[in-house]
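Novice: Pulled these features from Swiss-Prot for this protein:
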type: ACT_SITE; residues: H157; note: active site, proton acceptor
type: BINDING; residues: D158, T210, W212, D214, S216; note: Ca(2+) binding site
type: BINDING; residues: H162, H382, R479, R483; note: heme b binding site
type: BINDING; residues: H311, E599; note: hexadecanoate binding site
type: MUTAGEN; residues: H157 to Q; note: Abolishes oxygenase activity
type: MUTAGEN; residues: H276 to Q; note: Reduces oxygenase activity 3.75-fold
type: MUTAGEN; residues: H311 to Q; note: Reduces oxygenase activity 8.7-fold
type: MUTAGEN; residues: H311 to L; note: Abolishes oxygenase activity
type: MUTAGEN; residues: H311 to A; note: Reduces oxygenase activity 38-fold
type: MUTAGEN; residues: Y379 to F; note: Abolishes oxygenase activity
type: MUTAGEN; residues: H382 to Q; note: Reduces oxygenase activity 7.5-fold
type: MUTAGEN; residues: R558 to A; note: Reduces oxygenase activity 2-fold
type: MUTAGEN; residues: R558 to L; note: Slightly reduces oxygenase activity
type: MUTAGEN; residues: R558 to K; note: Reduces oxygenase activity 5.5-fold
type: MUTAGEN; residues: R559 to E; note: Reduces oxygenase activity 71-fold
type: MUTAGEN; residues: R559 to A; note: Reduces oxygenase activity 250-fold
type: MUTAGEN; residues: R559 to K; note: Reduces oxygenase activity more than 100-fold
Amino acid sequence: MGSGLFKPRVHPDLRDVFSKMSFFDKIGFLFIHAFDKRNLWHKVPVPIGLLYLNTRRTLLEKYNLLAVGRSSHGALFDPKEFLYRTEDGKYNDPHNAEAGSQNTFFGRNMEPVDQQDELMSPDPFVVATKLLARREYKDTGKQFNILAAAWIQFMVHDWMDHMEDTGQIGITAPKEVANECPLKSFKFHPTKELPTNSDGIKIGHYNIRTAWWDGSAVYGNNEERAEKLRTYVDGKLVIGDDGLLLHKENGVALSGDIRNSWAGVSILQALFVKEHNAVCDAIKEEHPNLSDEELYRYAKLVTSAVIAKVHTIDWTVELLKTKTMRAAMRANWYGLLGKKIKDTFGHIGGPILGGLVGLKKPNNHGVPYSLTEEFTSVYRMHSLIPSTLKLRDPTGQPDANNSPPCLEDIDIGEMIGLKGEEQLSKIGFEKQALSMGYQACGALELWNYPSFFRNLIPQNLDGTNRSDRIDLAALEVYRDRERSVPRYNEFRRRLFLIPIKSWEDLTSDKDAIETIRAIYGDDVEKLDLLVGLMAEKKIKGFAISETAFNIFILMASRRLEADRFFTSNFNEETYTKKGMQWVKTTEGLRDVINRHYPEITAKWMKSSSAFSVWDADY
């Protein structure tokens, strides 16, 4: 297809990439581009919206999956010898034993943009103070609660953490904002840069967590950690009599990933320890002769699949609350034929009709599986956390609004790290979960970043506290620059999205425009990614920006279809019949909570999803 013929129809900034596409890719691009120019795809009937999303995903899979580092194609193995998830993530991809394992490179969704000369431009302290720091708290209404905020942090503890360098660097707040900063300066470890020893991208960063959706926030990322969490009886994990995580003498929780956590993540880790142990009991009842190791492996597979399913068809559906996205996310799991057909007849057809889960073989689209730098960047969602938690009484009588009575307000800053574990032990699971369920989380917008994160005690890998506090808001701005993630406008171009020409294209908020202009001038190319994601006009029903959503489109599907335990090995032979039935009958977090705390759901959860505020009538 001649590029010249269609040149007037393509945005000038996207003509170069368009000209290099194949004939059929150009057709697909023109289709989505027509909707993008009119901001239409989310306003059209569901079938057309699904066609748009599938076309966009297909293009992103072709142009926005970049390998970093050499692929270990020589490390072949027999998948039948590894019908279980290894602790460090190895031996999942039959053609690349190392793919997705601990201490392998983050991939890329776009070529890196070196910003070593612009690490402090504009100053991260200024950006954090003038554009991110919370002023008047904004929440998400009934759509999304604090459990939903904790859930995505629970997932991040499963997916990704960058290896740090041993040395430290420091940054100091300029005089213009120093008096408004909780910390006037702070020290931190830079991200460790490693040579990739390959063509293409020369420098990369290691992910010290396993990139697979393998429940490593519960199980750990290596054998050393996993061994400390097991009872070695009937496949079970250690858990306190109170249903909370156990702790070492120094107060550090015993769980898969405990670094830089808070009480909200801890209760989800504890809940899924109970889920794992319940799966062990159920499978043992059907197979009484299984060993401890066999029960553990089966239960880990089942529990990891439950977590992935909850995220796919429950959490994401509430995050992106539109009819089209509900259909799209359910299609990822069940296919367009739907749950009844799939549960009755199994996987039929390809990924569209039958879904990504249960495909005959995994598909990594020719690029070794990993999570990416850009994926990390769009998951910077600390503004979801409110400043205070209204503690509610699960044993009390409903108040005038038919809600559990409030006991007190707790500063969520006191629920972070080791202090948070102490608080949680006094509060208990039921009270904590109920309180988080009944309270809306923060909105992902400008001026909504919690103040306690700007004076935060970071932790070492073993969960112990470091001596130097950090300003997390300023550090997050710095991290994207340090890791060569393109700034907002270029980020959009690389995703085939129409870039902004002025601040008015970004937002209609006059105060935001004035403040952004004061910091970045009129140069829209300087806008930091995090600021753009928070400032961007949102699609109705979306709790996140459309720009971030495009990374979701690509990577949410990839986490399922590249993993053989969600594709070729998603079967009774690998999971057991009871295990498969367990996954099939779990449709959301509500089901998991109901399994272990039925009195909470029966008395207090009126919403259909545990991620909506629990008194919501939907």
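Glycine is no exception: its Cβ is also placed from the backbone N, Cα and C atoms.
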Novice: If we check Cα distances from R479 (heme b binding site), which of the recorded positions H157, D214, S216, H276, Y379 wins as closest?
Specialist: Y379
Novice: Round to the nearest Å and give the CA-to-CA distance linking H162 (heme b binding site) with W212 (Ca(2+) binding site).
Specialist: 15
Novice: Take the C-alpha atoms of R483 (heme b binding site) and Y379 (mutagenesis position) and report the distance between them in angstrom, rounded.
Specialist: 15
Novice: Given the recorded positions T210, W212, D214, H311, which one's Cα is the least distant from that of E599 (hexadecanoate binding site)?
Specialist: H311
Novice: Select the closest residue to H276 (mutagenesis position) from the following recorded positions, measuring between CA atoms: H157, D158, T210, D214, Y379.
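Specialist: Minimum Cα distance from H276 (mutagenesis position) across H157, D158, T210, D214, Y379 lands on D214.
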Novice: Does D214 (Ca(2+) binding site) have same-chain partners at least 6 apart in sequence with Cβ under 8 Å from its own Cβ, and which are they?
Specialist: R85, G89, D158, K300, S304, F565
Novice: Over the residue list H162, H382, R479, R483, recorded for heme b, what is the maximum interresidue Cα distance in Å?
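Specialist: Output for heme b binders H162, H382, R479, R483: max Cα distance 19 Å.
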Novice: Consider the recorded positions H157, T210, Y379, H382 and say which one has the Cα lying nearest the Cα of R559 (mutagenesis position).
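Specialist: Considering only the listed recorded positions, the nearest one is T210.
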Novice: In the structure shown, which of the binding-site residues T210, S216 has the fewest other Cβ atoms within 10 Å?
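Specialist: Looking at the binding-site residues T210, S216, the Cβ with the fewest others within 10 Å is that of S216.
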Novice: Around the C-beta of H311 (mutagenesis position), how many further C-beta atoms are within 10 angstroms, looking at every protein chain?
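Specialist: Here the count is 22.
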Novice: Out of W212, Y379, which of these recorded positions shows the lowest number of other CB atoms within 10 Å of its CB?
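Specialist: Among the recorded positions W212, Y379, the sparsest Cβ neighbourhood within 10 Å belongs to Y379.
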